[in-house]
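**Q** From Swiss-Prot, for reference:
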type	residues	note
ACT_SITE	E138	active site, proton acceptor
BINDING	S192, S195, R207	acetyl-CoA binding site
MUTAGEN	E138 to A	Loss of catalytic activity
MUTAGEN	E138 to V	Prevents acetyl-CoA production
MUTAGEN	R207 to A	Loss of catalytic activity
MUTAGEN	A267 to F	Loss of catalytic activity but can bind ATP normally
MUTAGEN	A269 to F	Loss of catalytic activity but can bind ATP normally
Amino acid sequence: MKIKDAKKPSFPWFGMDIGGTLVKLSYFEPIDITAEEEQEEVESLKSIRKYLTSNVAYGSTGIRDVHLELKDLTLFGRRGNLHFIRFPTQDLPTFIQMGRDKNFSTLQTVLCATGGGAYKFEKDFRTIGNLHLHKLDELDCLVKGLLYIDSVSFNGQAECYYFANASEPERCQKMPFNLDDPYPLLVVNIGSGVSILAVHSKDNYKRVTGTSLGGGTFLGLCSLLTGCESFEEALEMASKGDSTQADKLVRDIYGGDYERFGLPGWAVASSFGNMIYKEKRESVSKEDLARATLVTITNNIGSVARMCAVNEKINRVVFVGNFLRVNTLSMKLLAYALDYWSKGQLKALFLEHEGYFGAVGALLGLPNFS
């Protein structure tokens, strides 16, 4: 995908996606700076570049996902590396204060942002950091960022992948998928909630539907049920649990399969259905509850996605969003569910930069405001 470079914005180049739970930041680090440019570069710009590229953690909660860095790409006619940084939305005031401390506002830079937080925190950027946000539509940014990242390739690796043999856990393996001809595509964006888009071309897409039961629901319920303190802790607990201790299965009701309607005995008939029994509540572990929560949320997303794919007549479904970060368990569940219930007609696809497409899409909007 070619990005116009007629109008080059002044450095630094950022794109922000301020979500309900996480802030995602894409930062372009130029590597083709001339001696003349370096001489003229103001101290505050050097300070920001050095701070962002020489650290992998910022404060107690900010993290640069080093493994996702895109090296030596060309953007707006400049060569550089693209960095990906995330931190909790509740820590955004600290980020704004850091920008103020590093004299960010003196650089006359353009700050493009998307996500609900671009509206919610606009006043804070202005009053605390003396910064003006240019707000961009989050679904536009999601689609543009996704198509751009897939087009530049992941340092020679495939950006897109799927799970082969999804129905056989011992043979299931991650495999690259060629997305050179991406249309049509159903994009399922799983953040705090879920949005589902039907993409027919780079300019022709629509939001089909969504659900409030997303990553925020998983972490919220897990925190209530298990006392976990973080997404990573919730996933760790889920990986050790058995959801069938909490869920009521078809076989618990029918004694086996419900053959007339093609329902296998292992299918979930009622999520958390076993928790109506006192003895079951007393024997279930926190790990079981975490696993059941993950399975409940993931199965619901998969079910809604499958219905949308059938209605829109699209057979490739790409799942993105930070709910899938370090969450191979859910990815394999989604891959299996789509393959099984569609009788092999639907393919679940995933992307390495799962949660950063909105931030990249915002970055791509820079020339429009320079």
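For all residues, glycine too, the Cβ spot is worked out from N, Cα and C.
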**Q** What's the longest C-alpha separation between any two of S192, S195, R207, the listed acetyl-CoA-binding residues, in angstrom?
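**A** Answer in Å: the longest Cα-Cα distance is 17.
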**Q** Can you tell me which of the mutagenesis positions E138, R207, A267, A269 is spatially closest to S192 (acetyl-CoA binding site)? Compare CA atoms only.
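**A** Checked the mutagenesis positions E138, R207, A267, A269; minimum Cα distance to S192 (acetyl-CoA binding site) goes to E138.
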**Q** Please classify the secondary structure at E138 (mutagenesis position) using three-state DSSP.
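**A** Assignment for E138 (mutagenesis position) reads helix.
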**Q** Please list, in sequence order, the residues in the chain of A267 (mutagenesis position) that are at least six apart in sequence and whose C-beta is under 8 Å away from its C-beta.
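**A** The list for A267 (mutagenesis position) reads L249, V250, given in order along the sequence.
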**Q** Name them in sequence order: residues not among S192, S195, R207 whose Cβ is within 8 Å of the mean position of the Cβ atoms defining the acetyl-CoA site.
**A** E138, L139, N189, G191, G193, V194, I196, G210, G214
**Q** Select the closest residue to A269 (mutagenesis position) from the following recorded positions, measuring between CA atoms: E138, S195, R207.
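**A** Of the recorded positions E138, S195, R207, S195 has its Cα closest to that of A269 (mutagenesis position).
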**Q** Where does A269 (mutagenesis position) sit in the DSSP three-state scheme?
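**A** Once the DSSP labels are grouped into three classes, A269 (mutagenesis position) ends up as strand.
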**Q** Could you tell me the C-alpha distance between S195 (acetyl-CoA binding site) and E138 (mutagenesis position) in angstrom, no decimals?
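**A** Per the Cα atoms, S195 (acetyl-CoA binding site) and E138 (mutagenesis position) stand 11 Å apart.
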**Q** Test of understanding: give the count of other CB atoms lying within 10 angstroms of the CB of E138 (mutagenesis position).
**A** 24
**Q** Tell me the coarse DSSP state (helix, strand, coil) of S195 (acetyl-CoA binding site).
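**A** S195 (acetyl-CoA binding site) sits in a strand per DSSP.
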**Q** Measuring CB to CB from R207 (mutagenesis position), give everything in the same chain under 8 Å that is also at least six residues away in sequence.
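**A** When sequence neighbours closer than 6 are ignored, R207 (mutagenesis position) has L139, S195, I196, L197 within Cβ distance under 8 Å.
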